[in-house]
Amino acid sequence: MLKREMNIADYDAELWQAMEQEKVRQEEHIELIASENYTSPRVMQAQGSQLTNKYAEGYPGKRYYGGCEYVDIVEQLAIDRAKELFGADYANVQPHSGSQANFAVYTALLEPGDTVLGMNLAHGGHLTHGSPVNFSGKLYNIVPYGIDATGHIDYADLEKQAKEHKPKMIIGGFSAYSGVVDWAKMREIADSIGAYLFVDMAHVAGLVAAGVYPNPVPHAHVVTTTTHKTLAGPRGGLILAKGGSEELYKKLNSAVFPGGQGGPLMHVIAGKAVALKEAMEPEFKTYQQQVAKNAKAMVEVFLERGYKVVSGGTDNHLFLVDLVDKNLTGKEADAALGRANITVNKNSVPNDPKSPFVTSGIRVGTPAITRRGFKEAEAKELAGWMCDVLDSINDEAVIERIKGKVLDICARYPVYA
């Protein structure tokens, strides 16, 4: 018989210690990785629930197992909330990740070998948008598009590539682009050649939900997102659409199950339902507005301190700092900031002379610090500290001084109070 008082600490001290150390790390480090965020205790409660015990292959009302009457309610709540939040008339909440949601879209809309137009990874795209090491690059004929000299999407080149290569699908979306995408323009280009427009809004879904960033759902044939990142829910994926045919929606459902997955993770779907409800609250909109304000505030300081920011600014939650002129690599910057308890990720910049394992830039995002309660003043102070470290990358005294400031501000703004 299982007893509810069973716990990891008493049973597996080695594992528990690592878990506790990670908890301390999150509280004592400033998190600036653009794809990371802190989810609410309500979401974690759902993920740690007995829903983890239930197999539920199929969809609500059409399961392959019995005993699904309550998990049907859970999944339907998540579906309905996703549709309401993003103005969609179709939602699939089962994908285990954003990449698996993207895989489902590819398999629903395309045949292996079909031509796809996707954003160049080196210009801000994502692995699943056509990287040769990913399924997308291995199974499909990928034609990349990118940004112009100003750091913004080159729509003229995109249109030229589309007319020349006649892709079956055009992908909008990014993992390291700080501008606003013109979804209507992308749909116009897709329609001109009879292609699908598929948008991966994983990075900006929270901003979209709050009305801070344009919603791609009215423009795209299909939209995917993760449920973490700016949306601040559990790690998982989501597929959305509006105005599509029943045939399209059946194809998408079949591409998720049984096409790419078996049983859904019902405890995660419950977490998604909680997060989607939280995203409808007025304070969520305030939070997302602050995310964007904090990113702009940080950019201002980097520019004042003589650092180059790709595209010269940001209109969302992230920005790229180009370190080529500073004779620094992203790897060096990442490591030095890490020693000061500031977590970023090294990132390739446009026309990067370094390999993806070294890079010439860092990506900075504000969802996590804003979740802690940082506003513009704290964001600017933090950006100044980062510049101090990068200006003196081999000076351990400077790094230790900044680390002390980081520990102090983390104590004042805990993740979980």
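Glycine too: its Cβ is placed from the backbone N, Cα and C atoms.
So, quick note: what you're seeing has the original residues, none of the substitutions.
Over in Swiss-Prot, the protein carries these features:
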BINDING   SER35, TYR65, ARG363  glycine binding site
MUTAGEN   TYR55 to Phe  50 and 15-fold increase in the affinity for serine and tetrahydrofolate, respectively, and 4-fold decrease in the catalytic efficiency
BINDING   TYR55, SER99, SER175, HIS203, HIS228, ARG235, GLY263  pyridoxal 5'-phosphate binding site
MUTAGEN   TYR65 to Phe  Decrease in catalytic activity
MUTAGEN   LEU85 to Ala  Alteration of the dimer-monomer equilibrium accompanied by minor changes in the catalytic properties and whitout any significant change of tertiary structure. In the monomeric state; when associated with A-276
BINDING   LEU121, GLY125, HIS126, LEU127, GLU246, SER355, PRO356, PHE357  (6S)-5,6,7,8-tetrahydrofolate binding site
MUTAGEN   PRO214 to Ala  No significant difference in catalytic efficiency and affinity compared to the wild-type
MUTAGEN   PRO216 to Gly  Important decrease in affinity and catalytic efficiency. Severely compromised in folding into a catalytically competent enzyme
MUTAGEN   PRO218 to Ala  No significant difference in catalytic efficiency and affinity compared to the wild-type
MUTAGEN   ARG235 to Leu  450- and 11-fold increase in the affinity for serine and tetrahydrofolate, respectively, and 60-fold decrease in the catalytic efficiency
MUTAGEN   ARG235 to Lys  1500- and 20-fold increase in the affinity for serine and tetrahydrofolate, respectively, and 15-fold decrease in the catalytic efficiency
MUTAGEN   PRO264 to Ala  Important decrease in affinity and catalytic efficiency
MUTAGEN   PRO264 to Gly  Important decrease in affinity and catalytic efficiency
MUTAGEN   LEU276 to Ala  Alteration of the dimer-monomer equilibrium accompanied by minor changes in the catalytic properties and whitout any significant change of tertiary structure. In the monomeric state; when associated with A-85
MUTAGEN   ARG363 to Lys  Exhibits only 0.03% of the catalytic activity of the wild-type and a 15-fold reduction in affinity for glycine and serine
MUTAGEN   ARG372 to Ala  No significant difference compared to the wild-type
Per DSSP, GLY125 ((6S)-5,6,7,8-tetrahydrofolate binding site) is which: helix, strand or coil? coil
Between the two most distant Cα atoms of the (6S)-5,6,7,8-tetrahydrofolate-binding residues LEU121, GLY125, HIS126, LEU127, GLU246, SER355, PRO356, PHE357, the distance in Å is 45
Relative to the Cα of PRO356 ((6S)-5,6,7,8-tetrahydrofolate binding site), which of the recorded positions HIS203, PRO216, PRO218, ARG235, GLY263 has the closest Cα? HIS203
Are any of LEU85, LEU121, PRO214, ARG235, SER355, ARG363 (the recorded positions) within 10 Å of GLY263 (pyridoxal 5'-phosphate binding site) when you go C-alpha to C-alpha, and if so which? none
Using only the residues recorded as binding glycine (SER35, TYR65, ARG363), report the maximum Cα-Cα distance in Å, whole number please. 45
Tell me the coarse DSSP state (helix, strand, coil) of PRO356 ((6S)-5,6,7,8-tetrahydrofolate binding site). coil
Give me the non-local Cβ neighbours of LEU85 (mutagenesis position): same chain, 6+ apart in sequence, Cβ-Cβ under 8 Å, ordered along the sequence. ALA209, LEU276, ALA279, MET280
Determine, from DSSP, whether LEU85 (mutagenesis position) sits in helix, strand or coil. helix
Compute the C-alpha separation of PRO216 (mutagenesis position) from SER355 ((6S)-5,6,7,8-tetrahydrofolate binding site), stating it in Å without decimals. 32
Within 10 Å of SER99 (pyridoxal 5'-phosphate binding site), Cα to Cα, which of the recorded positions SER35, PRO218, SER355, ARG363, ARG372 are there? none
Sequence-ordered list of residues in the chain of PRO218 (mutagenesis position) that lie 6 or more positions away and have a Cβ within less than 8 Å of its Cβ, or none, is GLY87, TRP183, LYS242, GLY243
